[in-house]
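If you check Swiss-Prot, you get these features:
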type: MUTAGEN; residues: F41 to A; note: Reduces ubiquitin binding and Golgi reassembly
type: MUTAGEN; residues: T57 to A; note: No effect on phosphorylation
type: MUTAGEN; residues: K112 to T; note: Strongly reduces nuclear location
type: MUTAGEN; residues: S140 to A; note: Abolishes phosphorylation by CDK1
type: MUTAGEN; residues: S140 to D; note: Strongly reduces binding to Golgi membranes
type: MUTAGEN; residues: R173 to T; note: Strongly reduces nuclear location
type: DOMAIN; residues: 179-244; note: domain 'SEP'
type: MUTAGEN; residues: S272 to A; note: No effect on phosphorylation
type: DOMAIN; residues: 291-368; note: domain 'UBX'
type: MUTAGEN; residues: R301 to A; note: Reduced interaction with VCP
type: MUTAGEN; residues: F343 to S; note: Reduced interaction with VCP
type: MUTAGEN; residues: N345 to A; note: Reduced interaction with VCP
Amino acid sequence: MAEERQDALREFVAVTGAEEDRARFFLESAGWDLQIALASFYEDGGDEDIVTISQATPSSVSRGTAPSDNRVTSFRDLIHDQDEEEEEEEGQRFYAGGSERSGQQIVGPPRKKSPNELVDDLFKGAKEHGAVAVERVTKSPGETSKPRPFAGGGYRLGAAPEEESAYVAGERRRHSGQDVHVVLKLWKTGFSLDNGDLRSYQDPSNAQFLESIRRGEVPAELRRLAHGGQVNLDMEDHRDEDFVKPKGAFKAFTGEGQKLGSTAPQVLNTSSPAQQAENEAKASSSILINEAEPTTNIQIRLADGGRLVQKFNHSHRISDIRLFIVDARPAMAATSFVLMTTFPNKELADENQTLKEANLLNAVIVQRLT
């Protein structure tokens, strides 16, 4: 036993270069375990010159300068590797004043991850929380992402031929929410949802969204879209592609319009044929004709498809034609309309002109609703 302790003492001194009394102190504290004593010596701030420990028998220890075997790892190597890993996560370290062990240490800001590393983290986090990789399938237009289960009623068949079938009502959905299917596309410089705009990875407002994806959770903004329903989220890897906004889907016109060839919408005429004839006769008698002056016949094509022909003096004005139309069709009194010529097609804006001044003698006038 004494000889083994002397060998351990000599090897400790040879490895560390410490004095014999100090070496004996560390060995006695470690129960004469050489490896524990050496570890305690360096943890206590021993000599900075760390010498590689060979795994050979302790009878022949050399302090030569020959290169150590690749299979041997020193305490300094372990500490150095750990420091490198921490620097990658925490940022570069700087020392102000003194040496490495006595100076002030300053840790720089964390190193920003590249888009590739960020996308890898998102996919890795999603898989760790149950996401499954699937092949991309091209859907035909109009195909839904998930078939809807039948929720109606039906008849339960009887157990015997003479037993009547019983009607079974379908169960109503327990919630009023709607299922939402969203495609998350991860691009080179950002991400997009469905056919939306590009959102940058570096934008602080998107940090919470990306962190939720990495933890395998549905982001809050997608849960709000579902209104309590289920959210189906697909992730697509486009990290090697630049973002290109897809063309908007074609939407058919759903408004109202007019049939081609129709000058204006038709006006409903609720008057009976007898009442209409009476109104036209009354309107015609309201136009006072001076037989001593020149006269002309004006043909008027109404917006309701009707046609009127009335005699006027050359001195009558365009406003008189308007009054004649209103008297012949009382329903037109509450309708806004203009009078136009047929060829050339122009609006008769100045209704104070006489028929002769407006060159409307024996003309055809068209009524157009506005």
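Start at 1 and count along the chain as shown; that gives each residue its number.
In case you wondered, yes, glycine gets a Cβ from its N, Cα and C as well.
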Exercise for the section: Report, in whole Å, the straight Cα-to-Cα distance of R301 (mutagenesis position) from N345 (mutagenesis position). Expected result: 14
Fill in the blank from the handout: Students should find that the Cβ of F343 (mutagenesis position) has, within 10 Å, a number of other Cβ atoms equal to 7
Handout entry: Rounded Cα separation (Å) that holds between F343 (mutagenesis position) and R301 (mutagenesis position)
Key = 14
Exercise for the section: Compute the average pLDDT of the predicted model within the domain 'SEP' (179-244). Expected result: 87
Practice task
Any same-chain residues 6+ apart from R301 (mutagenesis position) with CB under 8 Å of its CB? Would you list them in sequence order, or say none?
Solution key: R307, V364, I365, V366, Q367
Completion exercise
Here the Cα-Cα span from F41 (mutagenesis position) to S272 (mutagenesis position), rounded to a whole number of angstrom, reaches 119
Exercise for the section: Could you check what DSSP calls F41 (mutagenesis position) once collapsed to helix, strand or coil? Expected result: helix
Exercise for the section: With DSSP as the reference, give the number of residues of the domain 'SEP' (179-244) in helix, strand and coil. Expected result: 18 helix, 20 strand, 28 coil
